[in-house]
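Pulled from Swiss-Prot, these are the features on record:
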MUTAGEN   Lys68 to Ala  Does not affect acetylation by KAT8
MUTAGEN   Lys70 to Ala  Does not affect acetylation by KAT8
MUTAGEN   Lys152 to Ala  Does not affect acetylation by KAT8
MUTAGEN   Lys359 to Ala or Arg  Abolished acetylation by KAT8, leading to increased transcription factor activity
MUTAGEN   Ser388 to Ala  Decreased acetylation by KAT8
Amino acid sequence: METPKPRILPWLVSQLDLGQLEGVAWLDESRTRFRIPWKHGLRQDAQMADFGIFQAWAEASGAYTPGKDKPDVSTWKRNFRSALNRKEVLRLAADNSKDPYDPHKVYEFVTPGARDFVHLGASPDTNGKSSLPHSQENLPKLFDGLILGPLKDEGSSDLAIVSDPSQQLPSPNVNNFLNPAPQENPLKQLLAEEQWEFEVTAFYRGRQVFQQTLFCPGGLRLVGSTADMTLPWQPVTLPDPEGFLTDKLVKEYVGQVLKGLGNGLALWQAGQCLWAQRLGHSHAFWALGEELLPDSGRGPDGEVHKDKDGAVFDLRPFVADLIAFMEGSGHSPRYTLWFCMGEMWPQDQPWVKRLVMVKVVPTCLKELLEMAREGGASSLKTVDLHISNSQPISLTSDQYKAYLQDLVEDMDFQATGNI
């Protein structure tokens with residue numbers, strides 16, 4: 001008979017009580033707060049002992065068999081975190097994973113007595129919460145099959161409750177009915193340089209005159225008709241105003257802005273940022289706004305400088321805000337870039353009064369937000385990830401959040417210089 005997969009919380013409490021895994025320990029006498037080592041797998045000083053808790057859970061859950069399967073620390077850690085994500089009786093109390101000397105996370109049980117509750121082997125209900133497996137009438141029969149024994153620490157008054165293995169039954173797990181999560185983080189493929197696609201929309205005095213969606217692995221350039229087409233970055237030519245505007249003076253001014261673009265405004269992705277650089281004479285200001293309007297009631301986020309690159313979007317805070325959004329923050333992260341060409345940013349005027357406004361939407365970021373909205377706050381919902389030239393991947397909301405958390409950790413690790 002196949003051994004049933006253990007539930008994460010009773011298993012974790014037992015590991016904490018045993019105290020045999022390096023760095024895994026209770027932090028208070030009431031045993032409600034505990035620490036888990038959280039070192040990045042690519043650190044130069046990383047050793048297998050640093051990932052003992054993740055490997056132990058991988059073995060206990062049947063995801064890894066020593067000598068048979070290839071060790072995969074990142075997958076072990078992601079599966080462990082995904083299992084904890086859907087436990088409402090737990091919360092992350094402190095994230096010290098960036099500590100250069102002792103990277104770890106602190107968790108705590110948020111409900112008084114929850115630690116003892118999960119130790120009794122409570123099973124999850126359909127909402128991811130905990131419920132007792134037996135009614136009060138059946139409690140005497142339940143305790144007949146239990147052996148009460150002291151904890152390893154003889155000075156403690158707590159008692160460990162160990163069930164007779166023959167009495168254990170496998171608990172239903174919604175993840176058993178879903179597609180298994182891919183070993184590699186699929187979000188890295190979605191955000192790979194060759195996957196960056198941009199939806200570009202241009203407005204002349206508030207009127208939409210151009211929209212195009214295009215793959216730009218090396219970046220793009222917003223240009224007029226006089227640009228050098230042999231330069232790097234894919235040229236996106238803004239249309240002549242003649243066929244769109246009736247006011248002769250406005251057409252003339254728009255034409256001057258387009259001519260002043262020269263070799264264009266370049267936008268490209270490198271590392272975890274989007275970068276912009278102005279190659280012509282026309283000044284340009286940028287801001288992160290909503291997809292339907294540029295939030296012109298405030299000042300710009302910055303100016304695009306001539307012949308000097310500058311970051312206009314950072315993926316790290318976007319992903320962090322996306323995780324917070326999934327956890328119920330209510331704040332939807334922004335990803336739409338607006339550029340005002342040839343004039344000051346419309347801080348005190350309606351944006352539709354500006355001669356040339358260009359909106360750029362990275363479609364991969366839009367898709368990430370849509371996936372978060374589809375999953376919502378429910379760990380039981382699934383989201384489909386669509387990547388070019390591949391089959392859609394179905395993920396639970398918890399798996400999706402775990403992959404996002406992986407991205408944040410990787411970006412933090414790269415930002416600290418690979419300690």
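Think of each number as a place in line: the chain as shown, counted from 1.
Cβ atoms here come from the backbone N, Cα and C positions, even for glycine.
None of the substitutions listed is reflected here, since the structure keeps the original residues.
Positions of Swiss-Prot features highlighted on the structure.
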{"residue": "Lys68", "record": "mutagenesis position", "Cβ within 10 Å": "6"}
{"residue": "Lys70", "record": "mutagenesis position", "Cβ within 10 Å": "7"}
{"residue": "Lys359", "record": "mutagenesis position", "Cβ within 10 Å": "21"}
Which secondary structure state does DSSP assign to Lys359 (mutagenesis position), in the simple three-class scheme? strand
To the nearest whole angstrom, what is the C-alpha distance linking Lys70 (mutagenesis position) and Lys359 (mutagenesis position)? 46
Taking just the CA atoms, what is the gap between Lys359 (mutagenesis position) and Lys68 (mutagenesis position) in Å? 52
